[in-house]
Amino acid sequence: MEEKRRRARVQGAWAAPVKSQAIAQPATTAKSHLHQKPGQTWKNKEHHLSDREFVFKEPQQVVRRAPEPRVIDREGVYEISLSPTGVSRVCLYPGFVDVKEADWILEQLCQDVPWKQRTGIREDITYQQPRLTAWYGELPYTYSRITMEPNPHWHPVLRTLKNRIEENTGHTFNSLLCNLYRNEKDSVDWHSDDEPSLGRCPIIASLSFGATRTFEMRKKPPPEENGDYTYVERVKIPLDHGTLLIMEGATQADWQHRVPKEYHSREPRVNLTFRTVYPDPRGAPW
C-alpha cells in the first residue's frame, strides 16, 4: 500500500501544473459619456485641439493667371499701353464707309485688284501665304523676306479712299498693302509692322470691307519672360464692314497683331492697310 502511494507521488511530479483560471480584470477606461454633463465631451475635445500649434506655411509657387483680353468694339481713341518706347494707341471708327457704298467698293476691289498668292519664308522654310495680296506705291516694300515691287498705278477707288482717310485723320500715306481673305481658312499670323523702311512709330490705317473678322493684339513680353507670351496683355477688336482702325504711337514697337483662322464659315474680306514707306531707311524718322 505504501509502495502505491510512493509511485503516485513520483508520477504526479512529472505531470504539468494545472493552469489556474484567469480572472478577468476590468479595463481602465474613461468615464462613460453617459455619465458626463452636457457639453463636457466637446470641452474635452476643445482642450486637445487647443494644445496643437498652428504653423502657417508660405506657398511654394505663386499661381499666375493670364489676363482676360480687352475687347474694343466702340468708336473712340484708346491708349492700350505706356512704356519707355511711348504710348501705344488705337483709334476705331465703325461705319467710316456706309454700308451701301461699302458693298459696291468690296465688289469693285474683288474684281479689279491684281490679287496674288505669294510665297513667304519663315525660319528658312517656304510656305504659301494663306491669303491674297497686292501692293500700291512708288517704292518697293519688303516684309517676311517677300519683296513687293513698285506699283504706281493706283486704282481710282483706292486713291479716293486714301484721300478720304487723310482728310479725316490728318495723316498722310504713300503706300498701300491690300489683303484678301477668301474664307474662314485665310489668315495672317502674329507680326508687327516694324520694318526699317516704315521708320520709327509708323502710323497704319486699316480699312475693312466684307465679313467681320477679329483683329487680335498682344503686348510684347519684357526681357525677363524670355519670349513667353503666356501672361501678356491682349486686345480683341472685331472689324466690321466699312470700319477704319488706326494704329499709332509705339503700337508696332510694343505690340503684335494677327487675324486668326475662324471655325465657322466666313465670306470674303478685303483689308486695306495704308502706310508711309521711306526710300532709304537711314533717312526715315527714327
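Using the three backbone atoms N, Cα and C, a Cβ is placed for every residue, glycine included.
Original residues only.
Under the heading substrate binding site, Swiss-Prot lists W115, Y141, T142, Y143, D194, citing similarity to another entry as support. Neighbours of Y141 (substrate binding site), defined as other CB atoms within 10 A of its CB across all chains, total 21.
As a published mutagenesis entry, R131 to A appears in Swiss-Prot alongside the note: Loss of activity. Within 10 Å of the C-beta of R131 (mutagenesis position) we count 19 further C-beta atoms, all protein chains included.
As annotated by Swiss-Prot, domain 'Fe2OG dioxygenase' applies to 172-278, with the evidence given as sequence analysis.
Residues within less than 8 Å, Cβ to Cβ, of L177 (mutagenesis position) and separated from it by at least 6 positions along the same chain comprise T133, A134, W135, Y141, M148, L272, T273, R275. Here the residue is the original one, but Swiss-Prot notes a mutagenesis experiment at this spot, L177 to A or N: Loss of activity against N1-methyladenine.
Listed in Swiss-Prot is the mutagenesis experiment L177 to I, annotated as follows: Decreases activity against N1-methyladenine.
DSSP assigns L177 (mutagenesis position) to a strand. Experimental mutagenesis at this site is recorded by Swiss-Prot as L177 to E or Q, annotated: Loss of activity.
Under the heading of mutagenesis, Swiss-Prot lists N179 to A and annotates it as follows: Decreases activity by about 60%.
Packing around N271 (mutagenesis position) is summarised by its Cβ count: 22 other Cβ atoms lie within 10 angstroms of its Cβ, all protein chains included. Summarising the annotation, Swiss-Prot assigns 2-oxoglutarate binding site to N179, L180, Y181, R269, V270, N271, L272, T273, F274, R275.
Residues near Y181 (mutagenesis position) in space but far in sequence (CB under 8 A, at least 6 apart, same chain), listed by position: R131, S187, G210, A211, R213, V259, R266, P268, R269, V270, N271. Looking at Swiss-Prot, the entry for mutagenesis of Y181 to A says: Strong decrease of activity.
All protein chains considered, the CB of D189 (mutagenesis position) has 15 other CB atoms within 10 Å. Here Swiss-Prot notes a mutagenesis experiment, D189 to A, with the remark: Strongly increases activity towards dsDNA, possibly by facilitating access to the active site.
Listed in Swiss-Prot as a mutagenesis experiment, H191 to A is described as follows: Loss of activity. With a 10 A radius on its CB, H191 (mutagenesis position) counts 12 other CB atoms from all the protein chains. Annotation note: H191 (mutagenesis position) sits in a strand segment as assigned by DSSP.
Per Swiss-Prot, Fe cation binding site is recorded for H191, D193, H257, and the stated evidence type is experimental evidence.
Taken residue by residue with DSSP, H257 (mutagenesis position) is part of a strand. Counting every protein chain shown, the number of other Cβ atoms lying within 10 Å of the Cβ of H257 (mutagenesis position) is 23. H257 to A appears in Swiss-Prot as a published mutagenesis result, with the remark: Decreases activity by about 65%.
Quoted from Swiss-Prot, the note on the mutagenesis of N271 to A is: No effect.
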For W115 (substrate binding site), which DSSP three-state class applies?
coil
Starting from the Cβ centroid of H191, D193, H257, the recorded Fe cation site, name every other residue in that chain with its Cβ within 8 Å, sequence order please.
V188, W190, S192, D194, Q252, Q256, R258
Count of other CB atoms lying within 10 Å of the CB belonging to W115 (substrate binding site):
17
How big is the Cα-to-Cα gap, in Å, between W115 (substrate binding site) and D189 (mutagenesis position)?
19
May I ask you to report the DSSP-based helix, strand or coil state of L272 (2-oxoglutarate binding site)?
strand
